[in-house]
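I have placed the structure first, in the form of structure tokens, so that the comments after it can refer back to it.
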Amino acid sequence: MSYQFEKNKLYAYLGEELVEALKRNEAIIAGGAITSLFNNKEINDVDIYFRSDKKACSFLEECWNSNVYVTSHTKKATLFIKKRLKLQMIHFKFFSDAESIFNTFDFTVCMGAFDFKTEAFTLHEDFLKHNSQRILKFNSQTAFPIVSLLRVQKYTDKEYTISKPEFIRIVLTCMDLTINTYEELKDQMGGMYGINYDKLFEDEKDEDFNLREAVDKIADMVLDEDYFKEPVNLEFNDLDDLLNDINKSPVMTLKINDDQYRIGLDGFLKESVSAPCTEIKLDTKDFFDKTNFYKFVRKQNGKLTSFYDKNFEYVIGEEAKAEGVIDSWSNSGKLFFNEKAAIEQSTYYGKEDGVLIEVKIKEKDFVDADNGKVEATACQVIREVSKDEWKEYISANNSK
């Protein structure tokens, strides 16, 4: 079945902007939101899974630029508010498809997903039956069985039932866990799905771990249930900190005029607020020697001139130098270019009398870069790029 009605309802709930971002990053929504959708219940929050750390970070960057409010950030998940929606990015692991996500889930009633790569639902064979019967069937391969044990009460409050054999299966699966440190115990006690009992041991260190002592510590604690509604958050100050925690791949970095920059997940050069956990340091001179930048200019009577200032000329084989002194209130003292993958974003892209020029920039002339746009005080004009060639650039960029 196509479940077109449920798909339309999901898209309407998420909104066009978010749907397009989820498509671009080939995300998968799975779990409670899909269960609520098929049970005709109100959706409380949306758990979003990704195929790679690159896709997860790309999605977060897109959302960050549209004014989201991050409410919690743990090693396993990041929860943020986008307009009225509560979105939880799951990043303790990355998944190739819905079935691999289901392998980590605890109950079949959660095993529903919508894949934005295929724009189709994937449902476990017992998903609809067990939801209609309101019964819990446990998956012993779940990633966090202690959390599953805690979640039983949540489902019984929603009038689901669990048989004694199924409950025993959860307990026995918990017994099979290998836990040798407080950190491993905390990892099994929460940090996602609204279960945050890892906070029971947030002040404990890894040395001298003893499970029986840990059990006794719980008995001695007097804590209100509301205490466990908020997760143990990782500290972060900006987007880079969040990306550093989610990204498992090395980040290419370089220092330009004493400022730290990185090659972002979108491939563009941008200033780096904090150092990534793992990095590949690029040689700055080598980077500028091998990198070309681009700009659309007016071609008239054989001359290449600026669209912004018709008297400013770019001559192939010569240096072009910005006029005036740099200030923060105007374009004075700066020339503006695009990285190769961002030429379509150029202010003058599509102008009838426009042509694309290729330039080199030296480190000493570099001013700033962000989202594919580059500022410099001067450049060396290399050549005029043919229309067929730059259209191939755009075609290649759009196919990525």
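Using the three backbone atoms N, Cα and C, a Cβ is placed for every residue, glycine included.
Predicted, not measured: the structure shown is a model, and the values here were computed from it.
Using a 10 Å Cβ-Cβ cutoff, Asp45 (mutagenesis position) registers 17 neighbours. Under the three-state DSSP scheme, Asp45 (mutagenesis position) falls in the coil class. Record note (Swiss-Prot), mutagenesis Asp45 to Ala: Complete loss of inhibition of Gabija host defense. The unchanged residue is displayed.
Note on Asp47 (mutagenesis position): other Cβ atoms within 10 Å of its Cβ, all shown chains, come to 23. According to Swiss-Prot, the experimentally introduced change Asp47 to Ala is described as follows: Complete loss of inhibition of Gabija host defense.
Mutagenesis annotation in Swiss-Prot: Asp106 to Ala, described as Complete loss of inhibition of Gabija host defense; the structure shown retains the original residue. Within the same chain, residues at least 6 positions away in sequence whose Cβ sits under 8 Å from that of Asp106 (mutagenesis position) are Phe138, Asn139, Thr142, Phe144, Pro145, Val147, Ser148, Arg151, Ile170.
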